[in-house]
Amino acid sequence: MYSFNTLRFYLWETIVFFSLAASKEAEAARSAPKPMSPSDFLDKLMGRTSGYDARIRPNFKGPPVNVSCNIFINSFGSIAETTMDYRVNIFLRQQWNDPRLAYNEYPDDSLDLDPSMLDSIWKPDLFFANEKGAHFHEITTDNKLLRISRNGNVLYSIRITLTLACPMDLKNFPMDVQTCIMQLESFGYTMNDLIFEWQEQGAVQVADGLTLPQFILKEEKDLRYCTKHYNTGKFTCIEARFHLERQMGYYLIQMYIPSLLIVILSWISFWINMDAAPARVGLGITTVLTMTTQSSGSRASLPKVSYVKAIDIWMAVCLLFVFSALLEYAAVNFVSRQHKELLRFRRKRRHHKSPMLNLFQDDEGGEGRFNFSAYGMGPACLQAKDGISVKGANNNNTTNPPPAPSKSPEEMRKLFIQRAKKIDKISRIGFPMAFLIFNMFYWIIYKIVRREDVHNK
């Protein structure tokens, strides 16, 4: 009986103990704080009750905020010489530390927030100093990213398309190398409050397989600081320089080769008979007009600049060679017809000789109407009115050399035609050689000398 009562006592004591333990655990579970929901956490971090003010920068009245910038280029193109600008699509990423956003209450190491939360935090007032036009992307939603880390680091990424000014030096066009810049600057905060700097690794990244229609984007990126000084203070500024080397394929096909063929075509007139005036004149005028049109077309897509470009020199020299070929035929035609002018001059001269000259000339035997030998004048020269000398008798017995026999009209015609043909023969060699020498100097200067000058800048 005693053992049974003892056993029942111990059993009752055990039940009471476990009941008390269970009740304490339930009470502890009820009294333990519930895990904070994301909404409650954000309200506590940057809501109205948090004391966070997006109008005030981090470290207010303290050291400036350092903002690390990074650019990822999605596309690069639409480089326009007439407006001197270029179009680029980029991801702009900014990172800074805001101690007010550091947290320990939430288990995640970082929070990716909705873009609508951007209005609730402070952001740098970055703008592009050489921007001519820009727009954000909102398809299918705002292309923006906001990420907050446990230590208060903030990552702000945004996708934008920019049209940026790019002053170009077209002296070497179309063998030029252009440098286009992108300047990132603070609009309102001076360097006492905000400093921009490039990210140490991969500050400027380019999408794989990115190609440009007319340019080669060189791999080296020139990153610089461009601090601006205004009346309102000194403002932070950073810039990236993109070196673009123009490809000549399009211009060789559209400008250089056609103009070269037109110049060669103008040389065909040197092998055409000089008597075929319609053919040679028609060919010369056609090549001149074609070359003029080609020269005008080469300037259609370029701005009206005050200096001379490489393409202008090429077109001007080609036009000069074509026009010179036309003038060459004018010279050939003029020389070949000179014998007619000479014969006409001779006939005119004989027609205007004084009739008195016949009184002083001997008739085959020296017995003319007046025989000056009888008067002792000898072979002296009497000067007629038109300058014709007549032999007299008192010239100290000296005689003038007999006049050279004049050439016949046919001989004169052949002489001048040979001279004209000689001009054509010289032109057949002279024009190509002169154009070849010009090409040697042209390509050496623009492809080697000036290119080295550009790279050394």
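The backbone N, Cα and C atoms fix where each Cβ goes, glycine too.
Don't look for the substitutions in this one, it keeps the originals.
Annotation comment: Swiss-Prot describes R93, S157 as glycine 1 binding site. Secondary structure from DSSP puts R93 (glycine 1 binding site) in a beta strand.
The Zn(2+) binding site feature in Swiss-Prot is assigned to E220, D222, H243. Around E220 (Zn(2+) binding site), taking its Cβ as the centre, 7 other Cβ atoms fall within 10 Å, counting all chains.
The feature strychnine binding site is assigned by Swiss-Prot to Y230, N231, T232, G233, K234, F235. Around K234 (strychnine binding site), the same-chain residues at least 6 positions away in sequence with a Cβ under 8 Å from its Cβ are T190, M191, T227, K228. The DSSP secondary structure for K234 (strychnine binding site) is strand.
T232 (strychnine binding site): 8 other CB atoms within 10 A of its CB, across all protein chains. If you look up Swiss-Prot, you'll see T232 marked as glycine 2 binding site.
For the mutagenesis of D108 to A, Swiss-Prot gives this note: Eliminates potentiation of glycine-mediated currents by Zn(2+) and causes neuromotor defects similar to human startle disease. The structure shown keeps the original residue. According to DSSP, D108 (mutagenesis position) sits in a coil region rather than a helix or strand.
In this structure, the C-alpha atom of R93 (glycine 1 binding site) lies 26 angstrom from that of Y230 (strychnine binding site). In this structure the C-alpha atoms belonging to D108 (mutagenesis position) and H243 (Zn(2+) binding site) are separated by 43 Å. The least crowded of the binding-site residues S157, N231, judged by other CB atoms within 10 A of its own CB, is N231. Between the alpha carbons (Cα) of H243 (Zn(2+) binding site) and Y230 (strychnine binding site) lies a span of roughly 28 Å.
All chains included, 23 other C-beta atoms sit within 10 angstroms of the C-beta of F235 (strychnine binding site).
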